[in-house]
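Asker: Okay, so Swiss-Prot annotates it like this:
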DOMAIN    76-142  domain 'FHA'
MUTAGEN   ARG80 to Ala  Leads to reduced colony size when FKH2 is deleted
MUTAGEN   SER110 to Ala  Leads to reduced colony size when FKH2 is deleted
MUTAGEN   ARG111 to Ala  Leads to reduced colony size when FKH2 is deleted
Amino acid sequence: MSVTSREQKFSGKYSSYTAQDRQGLVNAVTCVLSSSSDPVAVSSDYSNSLSIAREVNAYAKIAGCDWTYYVQKLEVTIGRNTDSLNLNAVPGTVVKKNIDIDLGPAKIVSRKHAAIRFNLESGSWELQIFGRNGAKVNFRRIPTGPDSPPTVLQSGCIIDIGGVQMIFILPEQETIISDYCLNHLMPKLLSTYGTNGNNNPLLRNIIEGSTYLREQRLQEEARLQQLDHLHTPLSSSSDVNPIGDPHGDTIMMEEDEEDENYTRGGIRPNTYTSSSNNAVTNGNVPHIENPSDLSLDENRYIKPPQSYASMITQAILSTPEGSISLADIYKFISDNYAFYRFSQMAWQNSVRHNLSLNKAFEKVPKRAGQQGKGMNWKISDEVRRDFLNKWNAGKLSKIRRGASVTRQLQLHMSKFGEIPAPESSSIDPRGIKAQKVKKSLQATSSILGESAPQLQRTQLTGQISTTTSMDVTTNANVNNSSLS
């Protein structure tokens, strides 16, 4: 079937979205697919970094998180190549692999583990599994063995062999990723792209409508209710004045979507004492003390009363630059709270979810010369500016329940007289002192955007009896066209 336009029209579940939105979803899903803990050969053989602008004749595409294989024949083998191991001792030997997609050297993958074939009778692509450890398609185990029925592949199917996930894409079909797959991938999608879905309307709507996000928000609300009584000494003590104007006028500080992720389990500290010895010019700040040092090993069974948002804020404020990497946030929490240092639960996941969900935190580029990949985290410019403006105006009242980030900012400001900020921040913290500052701050909030890595653009045309033309451009989009 001939192609009359570069953008094929589809009438499927994503038809109301643009081709760019649909491709953005495929890109996002591909980038969060799992790979083996050890390097696999296909990641180097067909690495995305090796792609150059050129035309490729291909029937379809199979893509992992960091590699792309173009299907150029009617049968593709997947397995573990062993010839290169036997010929390494011969200098100058050119190794011709007998496997198309090499998932070695891990022996969990058989030498010939699977094959993807085009069935001329049915006109469909099928996956046959030979390896004893089997495989999954769309997160469900499929029949294994040479006599077992093959599994028909649709465009958007996610294949998992030996812990290496890959997505199968056809040009003649709309690439549909099943809801079941999206539910499995939702924690990674949310952690990587946030509730905004990397500014992709389709991905954003999928994340917002997910059961996972709804459950996360319900858990946050439940944890907030559990934390209510912890704030009672701070908000209702008769011998402590509320924080605000020295003349007694108070204005409640509003804050967007603060999340208190206090988790179940562990032993709560029994008593908390408040002291008015730390009064400052801007108001009396009660100092909350734990009954003992929670960093000591002996207190490993005592769950800290601080929420994850509070501990993240403490970690950020502990740095002179006001920004910190995710790994250093983990280290700060482990060093200061023995409960998490000895905990077997995946509390790091809760930290990542807080960073993604809480608008008080945002990413910032790492400092020049700072080691490690990824970005740093800081207090958002909007939250910092709102806090400092109200502090300088003397209009901070007693902290409302759930405002964990504000509480930590207030305690830090009372003790040190300033809030650290990274160089890229639009707010200059140097002029902020513990005394009431009459000069108002005028700053604009900088919003950092990150573009997700994208699949390579492929233009597929022609008949199944002949190979099809495919434009390959690094970090471009896939334009679905027609194959029959």
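Positions of Cβ are set from backbone N, Cα and C atoms, glycine also.
Nope, none of those substitutions made it into this model, it's the original residues.
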Asker: If you count other C-beta atoms within 10 angstroms, which of the mutagenesis positions ARG80, ARG111 is the most crowded?
Answerer: ARG80
Asker: Check each residue in the chain of SER110 (mutagenesis position) that is at least six apart in sequence and keep those whose C-beta is under 8 Å from its C-beta; list them in sequence order.
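Answerer: Result: GLY79, ARG80, PHE130, GLY131, ARG132, ASN133.
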Asker: What does DSSP assign ARG80 (mutagenesis position), in three states?
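Answerer: Looking at the DSSP assignment, ARG80 (mutagenesis position) belongs to neither helix nor strand, so coil.
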